[in-house]
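Undergrad: Structure in structure tokens, see below.
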Amino acid sequence: MKKKSCFTLVTTFAFSLIFSVSALAGSVFWEPLSYFNRSTWEKADGYSNGGVFNCTWRANNVNFTNDGKLKLGLTSSAYNKFDCAEYRSTNIYGYGLYEVSMKPAKNTGIVSSFFTYTGPAHGTQWDEIDIEFLGKDTTKVQFNYYTNGVGGHEKVISLGFDASKGFHTYAFDWQPGYIKWYVDGVLKHTATANIPSTPGKIMMNLWNGTGVDDWLGSYNGANPLYAEYDWVKYTSN
């Protein structure tokens with residue numbers, strides 16, 4: 001009887017421990033970007049965002065390397081016609097810590113990014129939080145956000161290294177009263193005004209711009225260009 005009670009106690013403890021760990025693990029979404037996980041991700045295909053985007057999203061420009069990295073490509077299908085790449089989550093996510101290991105593309109007139117987004121196409125207001133690399137100078141990173149379509153919160157940070165030369169970890173902690181951006185675990189910028197609140201998709205893309213030379217520089221048509229991503233992690237509150 002004593003042995004049975006002891007066994008029951010140990011079993012109950014083990015179950016409780018497993019349950020606790022599982023509950024904790026359930027708040028964390030981490031994915032190595034080594035293959036196309038169709039249950040979690042989707043590829044943009046066959047359309048253009050228009051506006052400042054001077055390219056068409058193509059699923060064929062979203063690929064995976066032999067060493068297990070997501071590779072987004074910017075290519076040319078014909079003279080002055082460009083194809084770009086976007087990879088995005090099928091689910092939406094809210095407040096929490098968003099992290100990515102990535103290596104942006106380097107060239108004037110282009111953007112490599114990691115961000116959250118939702119908008120009218122999803123039946124919501126336009127809320128967005130950005131980590132963007134302007135290819136004209138990959139020794140810097142730009143942070144920004146939109147709340148109900150209102151942006152203008154750009155903050156450009158000098159990194160002290162060329163981001164296009166290797167993988168680094170970039171992150172933002174999104175909370176009801178603030179957004180904090182990090183580079184390799186070091187806090188770089190904090191915003192507290194008019195913080196977005198609508199859950200959105202996790203997105204990564206590479207594209208070339210038009211009509212925004214003062215921001216991106218003039219795109220010279222160079223291609224193919226590639227941005228690479230190693231892993232993505234989301235930790236909810």
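Glycine is no exception: its Cβ is also placed from the backbone N, Cα and C atoms.
OK, Swiss-Prot features for this one:
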ACT_SITE  Glu128  active site, nucleophile
ACT_SITE  Glu132  active site, proton donor
DOMAIN    28-237  domain 'GH16'
MUTAGEN   Glu128 to Asp, Asn, Ala, Leu, Pro, Arg, His, Cys, Ser or Tyr  Loss of activity
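Each of the listed features needs to be described in terms of its position in the shown structure.
TA: Secondary structure from DSSP puts Glu128 (mutagenesis position) in a beta strand.
Cβ neighbour count for Glu132 (active site, proton donor): 18 (other Cβ atoms within 10 Å of its Cβ, all protein chains included).
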